[in-house]
Amino acid sequence: MAKELADKAKEAFVDDDFDVAVDLYSKAIDLDPNCAEFFADRAQAYIKLESFTEAVADANKAIELDPSLTKAYLRKGTACMKLEEYRTAKTALEKGASITPSESKFKKLIDECNFLITEEEKDLVQPVPSTLPSSVTAPPVSELDVTPTAKYRHEYYQKPEEVVVTVFAKGIPKQNVNIDFGEQILSVVIEVPGEDAYYLQPRLFGKIIPDKCKYEVLSTKIEICLAKADIITWASLEHGKGPAVLPKPNVSSEVSQRPAYPSSKKVKDWDKLEAEVKKQEKDEKLEGDAALNKFFREIYQNADEDMRRAMSKSFVESNGTVLSTNWQEVGTKTIESTPPDGMELKKWEI
């Protein structure tokens, strides 16, 4: 049955009926979710519809299912080039070319990527400050494009060197979460059996360093850390929603421009919405490591540079048993491990 649907999808694709092709491939995937061919072919239909982030996600899934499927690398490279993700595209195309050296399409697209990367580097005029401010007040948490059809709420906040995206999805097993990072792409896919899949696949406001990005699946949410390629303040999470600015010390949160979305509905009170989000975060009941991480993060975000250095040094040197914010106290000595009352410190030899 799945193959019959895929055959009909191919016929629709040939007839330039790409929406129907996507729908039929999706039904085939529901019946056979481990077929890499279906994902690679749906990626091609998405490319025709100019849904490039969806195409990248499908190509990544096809590669995960079958790393030797050459056309999956071709689809990923093509979609990434459309998104101006030339380095990510080049990496995918080079991998595909290594599998099938005789395929001329790869060489042609790789040459095009090299040319576009060179042109992009020529156009880079972003000034880099000689010194960075010692303390920067992080912008407030910003609510993102929440629509009535969104399955899970998500939001982000940022620091000078990273953007942290939180998806509030409770009780999701780690194996049901698939997250990919591109040069300027984030792809979050949550697939729970018996439920509609959740997709968060924005083209990001700024470029990131994929190898330094990471994520963690917690009991109440998924936390994603995006390492910024440039030390700039993102005006939003998504591309094209405002100019980038260099961070300034102690910028008032009142100056931060909040996102406005075209709508026929009553204008939202973003100050009230932000207060509600912060209250939900504050009231959120976490346990174990998740609670400790939240506590540590909240203190760290509001600390100055000396406090952050003190916290990091004391926590690391004491093996997690001491957390100090006094740099004058801990900066000149080694912090010994101090077990809680009633517990004994033991050293293990391997």
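Cβ atoms here come from the backbone N, Cα and C positions, even for glycine.
Substituted residues are absent from this model; it holds the original ones throughout.
Taken from Swiss-Prot, the feature domain 'CS' applies to 149-238, supported by sequence analysis. Across the domain 'CS' (149-238), DSSP assigns 6 helix, 44 strand, 40 coil.
Quoted from Swiss-Prot, the note attached to the mutagenesis of TYR157 to Ala or Arg states: Diminishes the interaction with barley HSP90.
Quoting Swiss-Prot on the mutagenesis of PHE168 to Ser or Arg: Diminishes the interaction with barley HSP90.
Among the sequence features in Swiss-Prot, the mutagenesis site TYR199 to Ala or Arg is noted as follows: No effect on the interaction with barley HSP90. A C-beta separation below 8 Å, combined with a sequence spacing of at least six in one chain, links TYR199 (mutagenesis position) to GLU54, ALA57, SER187, VAL188, VAL189.
The note that Swiss-Prot attaches to the published mutagenesis THR220 to Ala or Arg is: No effect on the interaction with barley HSP90. If you draw a 10 Å sphere around the CB of THR220 (mutagenesis position), it holds 17 other CB atoms from the protein chains shown.
What Swiss-Prot says about the mutagenesis result for LYS221 to Glu is this: Diminishes the interaction with barley HSP90.
Annotated domain 'SGS' per Swiss-Prot: 260-350, in sequence order.
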So how many other Cβ atoms are close to PHE168 (mutagenesis position), meaning within 10 Å of its Cβ?
15
May I ask which of the mutagenesis positions TYR157, THR220, LYS221 is closest to PHE168 (mutagenesis position) if we compare their C-alpha atoms?
LYS221
Just counting, how many other CB atoms are there within 10 A of the CB of LYS221 (mutagenesis position)?
22
Would you kindly give the Cα-Cα distance separating LYS221 (mutagenesis position) and TYR157 (mutagenesis position), rounded to the nearest Å?
15
